[in-house]
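**Student:** Could you have a look at this structure, given as C-alpha cells, before my questions?
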Amino acid sequence: MKPRILVIDDDSAILELVAVNLEMSGYDVRKAEDGIKGQALAVQLVPDLIMLDLMLPRVDGFTVCQRLRRDERTAEIPVLMLTALGQTQDKVEGFNAGADDYLTKPFEVEEMLARVRALLRRTDRIPHAARHSEILSYGPLTLIPERFEAIWFNRTVKLTHLEFELLHCLLQRHGQTVAPSEILKEVWGYDPDDDIETIRVHIRHLRTKLEPDPRHPRYIKTVYGAGYCLELPAETELHQHADQFPSAS
C-alpha cells in the first residue's frame, strides 16, 4: 500500500506542485485548502504524514498542529510544516506546536522529497533497517523503543518519536560531544547546511522532561561551538542525584 500524505495549504499553485511531485514519487496524496478541512481530513484518513502550511485561513497551522497532537487518533502522525516566513521564531513556534520538521518556501522538490522520506522512515511508516529494537541503558536512564518511553531515576517519561531518537543518539555517545550535523543526519535523516534551531528546540523539550532545572541543565549539556553532550552519573553515584527528583507515586 502506498504511504498516504495529506497536504494542507491555501496556495493552490503550491498545493498542486506538491501533490503532483508526491504522486509521481509513488505516494497517495489527499489535499485540503484550509485548517478546518485539513484537521477533519486528518482525523478521517489518519494519513502516514501531514504537510501543513502555517498561514492558513479559518484556523492557522499552529492551532491545527496543536489540535492534532492532542487527539490520540492523530497524535503520532509526523507533521512537516510549510512556511513562507523563514524566521527563527516561527520555526520555534511550529516545533512547540508539535511539528517534526519544516520547509521554507520556496523550496526545491528534491529537498521536499528527501524530508518526506526521512520522516516516513523515522516513524516506521515505510520499512528501514535503522529501527531501534534493543533497550539501551546507562545509570539512571533506560530507553524502551517499543513504547517510546524513558525510565529516568525510576520514573516513566513518555517521549515523542523525535525526542526518543534524539535522546537515543546522545545516550549511544554518552559522555561525548555530538556535533549538530551528526545529530541531524542520524535523527532527522538528512544533512542540511544549517538547521541548528531544529535541534535546539527539541533539546529544550527534552530538558523540560528530564532536567530538575531546565534553565540550568545538569545532564543534557550544550558544548558551545561544538554540539551537545549527555552526562549521566554511574550506578555508584545515583544516590547523590536522586534527591533532585520527587519520589515516584
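The backbone N, Cα and C atoms fix where each Cβ goes, glycine too.
According to Swiss-Prot, the record shows the following:
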- 4-120: domain 'Response regulatory' (DOMAIN)
- Asp53 to Glu: Activates promoter activity in vitro, cells switch to a dusk-like state in vivo and elongate (MUTAGEN)
- Asp53 to Ala: Loss of promoter activation in vitro (MUTAGEN)
- Arg121 to Gln: Cells are arrhythmic, bind DNA poorly, still phosphorylated (MUTAGEN)
**Student:** Would you count the other C-beta atoms found within 10 angstroms of the C-beta of Asp53 (mutagenesis position) for me?
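**Tutor:** Neighbour count, Cβ to Cβ under the 10 Å cut-off: 27.
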**Student:** Can you tell me the CA-to-CA distance separating Arg121 (mutagenesis position) and Asp53 (mutagenesis position), as a whole number of Å?
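**Tutor:** Counting only the Cα atoms, the answer is 22 Å.
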**Student:** Taking the Cβ of Arg121 (mutagenesis position) as centre, how many other Cβ atoms lie within 10 Å?
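**Tutor:** There are 16 of them.
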**Student:** Over the domain 'Response regulatory' (4-120), what is the model's average pLDDT?
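**Tutor:** A mean pLDDT of 91 is what the predicted model shows over the domain 'Response regulatory' (4-120).
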